[in-house]
Amino acid sequence: MAVTDTESPHLGEITCGTLLEKLQEIWDEVGESDDERDKLLLQIEQECLDVYKRKVEQAAKSRAELLQTLSDANAELSSLTMSLGDKSLVGIPDKSSGTIKEQLAAIAPALEQLWQQKEERVREFSDVQSQIQKICGDIAGGLSNEVPIVDESDLSLKKLDDFQSQLQELQKEKSDRLRKVLEFVSTVHDLCAVLGLDFLSTVTEVHPSLDEDTSVQSKSISNETLSRLAKTVLTLKDDKKQRLQKLQELATQLIDLWNLMDTPDEERELFDHVTCNISSSVDEVTVPGALARDLIEQAEVEVDRLDQLKASRMKEIAFKKQSELEEIYARAHVEVNPESARERIMSLIDSGNVEPTELLADMDSQISKAKEEAFSRKDILDRVEKWMSACEEESWLEDYNRDQNRYSASRGAHLNLKRAEKARILVSKIPAMVDTLVAKTRAWEEEHSMSFAYDGVPLLAMLDEYGMLRQEREEEKRRLREQKKVQEQPHVEQESAFSTRPSPARPVSAKKTVGPRANNGGANGTHNRRLSLNANQNGSRSTAKEAGRRETLNRPAAPTNYVAISKEEAASSPVSGAADHQVPASP
């Protein structure tokens, strides 16, 4: 138990004295001799001396290392201050005061700050030198991939300012060169546009970087590029001058030929792009394509063509004027005989009994009169078109009203319903349209002392016939409604007598059309026919035209709701004013 107690002393009470006392107690218990005890004590003392000695050596070594570190720091500090310049010496502490660690602690922040300044200064020098090297390469026309070497022995602000001044001069030179390049490129673009040349291929032949996709700062500014651009501009200007001279010569020839053959303005306008520059200077021609090669070739071809057509030009002019006259009459729905008119022109020109100028003047007079007549007919023709459109809607409305499924929920039914509402409103205006049309037509006939014909058919006769046929149609519809009531009466009586429920044999819809409308026949066998206002059918019913009238004249389609009648019926029917035959519009 005693040994255990000696091996477990309280750690907090261990000192050299307690350990020595403990050792004495152990020796006493063991019975060590005094010699042995002295020997062990000497051994302990020697070991303590060795420990102290090692600690002293370690401390001396650490001091030497600190001194070396301090020396290196001072040397580095001196090197940095010399490299960065005198202005960087501000804030450096006194190196000879305080302990070694204090001196190191004082130098470390300044040294770190100087290192940061050096790194920043190196980056600035590298950036400036890289820009200088790049601009010099751009001017020389070569690309250099070498990284600039920064002389770290001299990083002073003075040297940095020198580099920056050099960079500013180079940047100014680059800006001037870039401005010249852009001016040249813009000039080339304008010249290529006027000459009809491919701008992209032209500038890329000078240098690939001059295309529109390359950024401005990436365009070549080398001496060679500027020289080639200047030569290109000079070449294009010479080409522009030569082409303008050629075009002006052709324009003069064209004008002479036009004046000789009295070419109309419409044909001359086709070559306005040629004649517009007849008195322009080189600098005044700026319209894109104005001097294109194909345009000059086109003018040359036209001059050659006009030279060859001098003899036969008068016939062409006369026929063009005749076509213009026929077009005016066609738009005004006035029937003419173009074949006989053209034969007359041919005979007059071939006979040589009339001067070409007199013939053209006479045709111009006819054209003027035709325009006046067309203008006087315009109001009535516009109303005829509205009337025909209303009749078309009336025909559609009748077909719509006969449709048993018009109120179903099918796709597009609501659109037809809206159209039907608009059609009913429009159809209700037909009587007023006819009244106004009749009044204006009669006033026109009184003023001009002639019948107003629409594609050869007297308009009043058309309106009278329309009113009569509309009245007949209303009477037929009224008769069909009465017949329908008579046919449905037995079914109603049977249902009221036997049952209130609908019979399986009862018609599904009360709106079903019964009678001749359903089978395109009348109640008494009368055939329900359509009247068309085209040339063929008008010829069969018009009292103002011959039976063999021409059937090839193009006219607008007639309303599809007319009921056609034969010549004999039309001839035997009394003809009166349209107002006498107007009836209310169908619902």
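Cβ coordinates are placed from backbone N, Cα and C, and glycine is handled just like the others.
Original residues only.
For the mutagenesis result Ala409 to Asp, the note given in Swiss-Prot is Impaired microtubule binding. With a cut-off of 8 Å between CB atoms and residues at least 6 apart in sequence, the same chain places nothing near Ala409 (mutagenesis position).
Ala420 to Val appears in Swiss-Prot as a published mutagenesis result, with the remark: Impaired microtubule binding. According to DSSP, Ala420 (mutagenesis position) is assigned to a helical segment.
Swiss-Prot gives this note for the published mutagenesis Thr526 to Ala: Impaired microtubule binding and abnormal subcellular localization (e.g. reduced localization in spindle midzone during anaphase) leading to disturbed mitosis; when associated with A-503; A-532; A-540; A-543; A-552; A-573; A-576 and A-586.
The note that Swiss-Prot attaches to the published mutagenesis Ser532 to Ala is: Impaired microtubule bindingImpaired microtubule binding and abnormal subcellular localization (e.g. reduced localization in spindle midzone during anaphase) leading to disturbed mitosis; when associated with A-503; A-526; A-540; A-543; A-552; A-573; A-576 and A-586.
For the mutagenesis result Ser540 to Ala, the note given in Swiss-Prot is Impaired microtubule binding and abnormal subcellular localization (e.g. reduced localization in spindle midzone during anaphase) leading to disturbed mitosis; when associated with A-503; A-526; A-532; A-543; A-552; A-573; A-576 and A-586.
Quoted from Swiss-Prot for the published mutagenesis Thr543 to Ala: Impaired microtubule binding and abnormal subcellular localization (e.g. reduced localization in spindle midzone during anaphase) leading to disturbed mitosis; when associated with A-503; A-526; A-532; A-540; A-552; A-573; A-576 and A-586.
In Swiss-Prot, a mutagenesis experiment is listed as Thr552 to Ala, annotated with the note Impaired microtubule binding and abnormal subcellular localization (e.g. reduced localization in spindle midzone during anaphase); when associated with A-503, A- leading to disturbed mitosis, A-532; A-540; A-543; A-573; A-576 and A-586.
Here Swiss-Prot describes Ser573 to Ala as a published mutagenesis experiment; the accompanying note says: Impaired microtubule binding and abnormal subcellular localization (e.g. reduced localization in spindle midzone during anaphase) leading to disturbed mitosis; when associated with A-503; A-526; A-532; A-540; A-543; A-552; A-576 and A-586.
Among the mutagenesis entries in Swiss-Prot is Ser576 to Ala, noted as: Impaired microtubule binding and abnormal subcellular localization (e.g. reduced localization in spindle midzone during anaphase) leading to disturbed mitosis; when associated with A-503; A-526; A-532; A-540; A-543; A-552; A-573 and A-586.
In Swiss-Prot, the entry for mutagenesis Ser586 to Ala states: Impaired microtubule binding and abnormal subcellular localization (e.g. reduced localization in spindle midzone during anaphase) leading to disturbed mitosis; when associated with A-503; A-526; A-532; A-540; A-543; A-552; A-573 and A-576. The structure shown retains the original residue.
Here Ala420 (mutagenesis position) comes close to Leu397, Tyr400, Asn401, Arg406: these same-chain residues lie at least six apart in sequence, with C-beta atoms under 8 angstroms from its C-beta.
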